[in-house]
Amino acid sequence: MKAILIPFLSLLIPLTPQSAFAQSEPELKLESVVIVSRHGVRAPTKATQLMQDVTPDAWPTWPVKLGWLTPRGGELIAYLGHYQRQRLVADGLLAKKGCPQSGQVAIIADVDERTRKTGEAFAAGLAPDCAITVHTQADTSSPDPLFNPLKTGVCQLDNANVTDAILSRAGGSIADFTGHRQTAFRELERVLNFPQSNLCLKREKQDESCSLTQALPSELKVSADNVSLTGAVSLASMLTEIFLLQQAQGMPEPGWGRITDSHQWNTLLSLHNAQFYLLQRTPEVARSRATPLLDLIKTALTPHPPQKQAYGVTLPTSVLFIAGHDTNLANLGGALELNWTLPGQPDNTPPGGELVFERWRRLSDNSQWIQVSLVFQTLQQMRDKTPLSLNTPPGEVKLTLAGCEERNAQGMCSLAGFTQIVNEARIPACSL
């Protein structure tokens, strides 16, 4: 763990009346916020021979190592931190000027370079020139079970149950799943110029059909610690995400200049979202993987005397920022039955996307209420590197906890109702 002191963005808090941006009902007071964020724009995590075999064109180079956060990705995250500071000032949670009080803001990050740097960039945007510690587990060379208890052996998947659940969501089989998405696969083949690829030309010489789904059959693989898909589905998810990362990185010709409108982006990223729908949002997977984060979120949102937790943070606190991965957002969505699509953003779990949990207190009776939302930069905001503020905000989608039995006039779920939903979603064997 280290304290950082980063002069990144000047903190300009406009003197805007609180009522313009805070809750319309003045009897509600914001008391605590938990933000679970995907890391920012990164380089691809791998460069495989298969990636080259499916296109005649060379893949562009990146300015950082595989899987690392790019400097531009850090800037985009800092913009989100800057926006959140303005919003939290408007809602009365943070002061307009100066650094947050000691312990008022806590940041936890997974051990990867891209997540640690995301925590630093968010801190730089939220509180420039302030020493804020980015906490990780002590051993940064090993996976952190907070973000994946399966990978670390805390708990195991039930192979038969998970297989049945995923195949049911797929429509009966993975072949059915790919069959219903041929339009999107054809669009990917067009962007790749797949007919001129080594893989396709080789198949044609052998009088074999040249399509991604036939050349690369997909198979579901379930083990005690992971679920995955092989073949065209897995490849398509990775490649379409890479195209989006190219666009967000500001590269001159994402997808070799062959992606030109929002319809094409939505069609391509539907393949990425579809894989996440199967592998990360299926409740039989999501509930296990999300349990440690659910426990942490519940602890952070529940009023109680301050207690020091793992990572050295004291909870509850005003703001808890957790820098993780797209899988974490999808797992939490699947476990809590939160569903969303993002206007202007084809990726349902985009770089820098934030699943935000807020606890509000009703002043008339001190009752506690939970609001959940998804805050995200649109693809155009990423492309243009648009600075964010209350006047130029990121996208935001308010989410509904389907199982909540008690709501207030603003649609928030009671803290008791939220706690019950979390307790029913979590898998005790996967707790830390």
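Placement of Cβ uses the backbone N, Cα and C atoms for every residue, glycine included.
For reference, Swiss-Prot has these:
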- Arg38 to Gly: Loss of activity with phytate as substrate (MUTAGEN)
- Arg38, Arg42, Ala43, Pro44, Thr45, Lys46, Arg114, Arg289, His325, Asp326, Thr327: 1D-myo-inositol hexakisphosphate binding site (BINDING)
- His39 to Ala or Gly: Loss of activity with phytate as substrate (MUTAGEN)
- His39 to Asn: Loss of activity with pNPP as substrate (MUTAGEN)
- His39: active site, nucleophile (ACT_SITE)
- Gly40 to Ala: Retains 50% of wild-type activity with phytate as substrate (MUTAGEN)
- Pro44 to Gly: Retains 50% of wild-type activity with phytate as substrate (MUTAGEN)
- Pro44 to Ala: Retains 70% of wild-type activity with phytate as substrate (MUTAGEN)
- Thr48 to Ala: Retains 80% of wild-type activity with phytate as substrate (MUTAGEN)
- His325 to Ala: Shows residual activity with pNPP as substrate (MUTAGEN)
- Asp326 to Glu: 40-fold decrease in Vmax with pNPP as substrate. 460-fold decrease in Vmax with fructose 1,6-bisphosphate as substrate. Does not affect the Km values of the substrates pNPP, fructose 1,6-diphosphate and tripolyphosphate (MUTAGEN)
- Asp326: active site, proton donor (ACT_SITE)
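For the recorded site, Thr327 (1D-myo-inositol hexakisphosphate binding site), the DSSP three-state label reads helix.
Between the alpha carbons (Cα) of His325 (mutagenesis position) and Gly40 (mutagenesis position) lies a span of roughly 9 Å. On the backbone, the CA of Thr48 (mutagenesis position) and the CA of Arg38 (mutagenesis position) stand 24 Å apart. Every protein chain shown contributes to the tally, and the Cβ of Thr45 (1D-myo-inositol hexakisphosphate binding site) ends up with 13 other Cβ atoms within 10 Å. A separation of roughly 6 Å, to the nearest angstrom, links the Cα atoms of Arg114 (1D-myo-inositol hexakisphosphate binding site) and His39 (mutagenesis position). Ranking the recorded positions Thr48, Thr327 by C-beta neighbours within 10 Å puts Thr327 at the top. Within 10 Å of the Cβ of His325 (mutagenesis position) there are 21 other Cβ atoms, across all protein chains. The Cβ of Arg38 (mutagenesis position) lies under 8 Å from the Cβ of Gly324, His325, Asp326, Asn328, Leu329, Thr349, Pro350, Pro351, Gly352, Gly353, Glu354, each of these being in the same chain and 6 or more residues away along the sequence. The most crowded of the mutagenesis positions listed here (Gly40, Pro44) is Gly40, judged by how many other CB atoms sit within 10 Å of its own CB. His39 (mutagenesis position) sits 11 Å from Thr327 (1D-myo-inositol hexakisphosphate binding site), taking the Cα positions as reference. For Gly40 (mutagenesis position) paired with Thr327 (1D-myo-inositol hexakisphosphate binding site), the C-alpha to C-alpha distance reads 14 Å. Whole-number maximum of the Cα to Cα distances across the 1D-myo-inositol hexakisphosphate-binding residues Arg38, Arg42, Ala43, Pro44, Thr45, Lys46, Arg114, Arg289, His325, Asp326, Thr327: 25 angstrom. Cβ-based neighbour count (10 Å, all protein chains) for His39 (mutagenesis position) stands at 30.
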